[in-house]
Amino acid sequence: MKLTCVVIVAALLLTACQLITALDCGGTQKHRALRSTIKLSLLRQHRGWCGDPGATCGKLRLYCCSGFCDCYTKTCKDKSSA
């Protein structure tokens, strides 16, 4: 009987600790994948990894030097044609 009570109390304490930890996070893990794609895009921009007109672009792909990626064809467009 005592062992059962100890196990129940331990389970309740662990559950409470998990809930407290989840509340303390303050949503820092929300949209983690989205943030990582944005970081990757920014990293590629700053390191000069950009594509010329006609190159494939989009999420997790090459960033366009012109800054214009056609969302339908997933290709870089020239500033004058955008």
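Backbone N, Cα and C define each Cβ position, glycine as well.
Nope, none of those substitutions made it into this model, it's the original residues.
As a published mutagenesis entry, Trp49 to Ala appears in Swiss-Prot alongside the note: 10-fold decrease of affinity to Nav1.2/SCN2A.
In Swiss-Prot, a mutagenesis experiment is listed as Asp52 to Lys, annotated with the note No change in affinity to Nav1.2/SCN2A. Sequence-distant contacts of Asp52 (mutagenesis position), defined by Cβ-Cβ distance under 8 angstroms and a gap of at least six in the same chain, are Cys65, Cys76.
The annotation that Swiss-Prot gives for the mutagenesis experiment Pro53 to Ala reads: No change in affinity to Nav1.2/SCN2A. Every protein chain shown contributes to the tally, and the Cβ of Pro53 (mutagenesis position) ends up with 16 other Cβ atoms within 10 Å.
In three-state terms derived from DSSP, Thr56 (mutagenesis position) belongs to an extended strand segment. Among the mutagenesis experiments that Swiss-Prot reports, Thr56 to Ala is described with the note: No change in affinity to Nav1.2/SCN2A.
In Swiss-Prot, the entry for mutagenesis Lys59 to Asp states: 280-fold decrease of affinity to Nav1.2/SCN2A. The structure shown retains the original residue.
According to Swiss-Prot, the mutagenesis experiment Leu60 to Ala carries this note: Small decrease in affinity to Nav1.2/SCN2A.
Here the residue is the original one, while Swiss-Prot reports the published mutagenesis Arg61 to Asp with the comment 133-fold decrease of affinity to Nav1.2/SCN2A.
For the mutagenesis of Tyr63 to Ala, Swiss-Prot gives this note: 53-fold decrease of affinity to Nav1.2/SCN2A. The structure shown keeps the original residue.
Listed in Swiss-Prot as a mutagenesis experiment, Ser66 to Ala is described as follows: Small decrease in affinity to Nav1.2/SCN2A.
The Cβ of Cys71 (protein binding site) lies under 8 Å from the Cβ of Gly58, each of which sits 6+ residues away along the same chain. Feature annotation from Swiss-Prot assigns protein binding site to Cys71; the stated evidence is experimental evidence.
Under DSSP, Tyr72 (mutagenesis position) is assigned to coil, being neither helix nor strand in the three-state scheme. Tyr72 to Ala, Asp or Arg appears in Swiss-Prot as a mutagenesis experiment; the accompanying note says: No change or small decrease in affinity to Nav1.2/SCN2A.
Here the Cβ of Lys74 (mutagenesis position) has 13 other Cβ atoms within 10 Å, regardless of which shown protein chain they belong to. For the mutagenesis experiment Lys74 to Asp, the note given by Swiss-Prot reads: 13-fold decrease of affinity to Nav1.2/SCN2A.
Swiss-Prot lists Thr75 to Ala among its mutagenesis entries, and the accompanying note reads: Small decrease in affinity to Nav1.2/SCN2A. Taking Cβ-Cβ distances under 8 Å and a sequence separation of 6 or more, the neighbours of Thr75 (mutagenesis position) in its chain are Pro53, Gly54, Ala55, Thr56, Cys57, Cys69.
Rounded to a whole number, the C-alpha distance linking Tyr72 (mutagenesis position) with Tyr63 (mutagenesis position) is 15 angstrom. Cα separation, Ser66 (mutagenesis position) to Lys74 (mutagenesis position), rounded: 14 Å. The two recorded residues Lys74 (mutagenesis position) and Tyr63 (mutagenesis position) have their Cα atoms spaced 11 Å from each other.
Looking at Tyr63, Tyr72, the mutagenesis positions in this record, the fewest other C-beta atoms within 10 angstroms of the C-beta turn up around Tyr72.
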